[in-house]
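J.: Dropping the structure in here first, questions after.
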Amino acid sequence: MGRAPCCDKANVKKGPWSPEEDAKLKSYIENSGTGGNWIALPQKIGLKRCGKSCRLRWLNYLRPNIKHGGFSEEEENIICSLYLTIGSRWSIIAAQLPGRTDNDIKNYWNTRLKKKLINKQRKELQEACMEQQEMMVMMKRQHQQQQIQTSFMMRQDQTMFTWPLHHHNVQVPALFMNQTNSFCDQEDVKPVLIKNMVKIEDQELEKTNPHHHQDSMTNAFDHLSFSQLLLDPNHNHLGSGEGFSMNSILSANTNSPLLNTSNDNQWFGNFQAETVNLFSGASTSTSADQSTISWEDISSLVYSDSKQFF
């Protein structure tokens, strides 16, 4: 068993209300009131309407304090904020809006405000995404600028504090190279000196004695004995304490035609002076006094200068 019907549905009119029906219902309620019984009210007025339909028509449309027309922007914001907070509880939302019924609010929400809110949220979401993308782009640009600045500073530091290790075109001063080459090991200096002496001696002999070139084979022994005498490590050149000069070599080997001329003696003296000036850094002189410089002095200069250099 269910609840008894409020009216005879066969004799009840359905559909929209006419202006005459609205006027009858409004005038009766304003004069007599509802009486607390909406079921018996249609029979008293003479309307072929259901009691529920009369109640809803009065509450939603015919009351004197109801607002008709569109919703203001402030009302829309209140409806949206309350809907996001409590959902579709229209009676509670209508209590916050004087003059608005829950039915009007629900209809307005479903027809217009819902779409408007969705579009607004979509636009805000797009704007937030755009702002986030712009922030990401700005952060990337700042990061790239920082990387460029750091790399530039590192390059400046490398160019300021890094010594060029692989520069093959660096020009070393000639004076330093000459001094370095002059203070080499004596075992490497002696053969070069002897070779130069012999070569210059041959050139001088060809100029002074053109027929001497034919006797080169006979003079080779003299050159060899002179070279071996200088290069022999077992021979004590400086052990006797006496000056081992070029004059002693000239007097010892009298058979050689190279040592019998005054020009040769003068050439050996000049060569000694040039050799001493080469190791000491002084200018070359060809005076007759420098011809008395001994090989002992040359050896002492070579050893002392090489020790100081190394």
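Using the three backbone atoms N, Cα and C, a Cβ is placed for every residue, glycine included.
So Swiss-Prot says this about it:
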{"type": "DOMAIN", "residues": "9-62", "note": "domain 'HTH myb-type 1'"}
{"type": "DOMAIN", "residues": "63-117", "note": "domain 'HTH myb-type 2'"}
{"type": "VARIANT", "residues": "Glu131 to Asp", "note": "In strain: cv. Se-0"}
{"type": "VARIANT", "residues": "Leu229 to Ile", "note": "In strain: cv. Cvi-1"}
{"type": "VARIANT", "residues": "Leu238 to Val", "note": "In strain: cv. Ct-1, cv. Edi-0 and cv. Ga-0"}
J.: Helix, strand, coil residue numbers for the domain 'HTH myb-type 2' (63-117) per DSSP?
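T.: So the counts come to 36 helix, 0 strand, 19 coil.
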J.: DSSP-wise, what's the residue breakdown of the domain 'HTH myb-type 1' (9-62) into helix, strand and coil?
T.: 34 helix, 0 strand, 20 coil
J.: With every protein chain in view, what's the tally of Cβ atoms within 10 Å of the Cβ of Glu131 (variant position), excluding that atom itself?
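T.: A count of 10.
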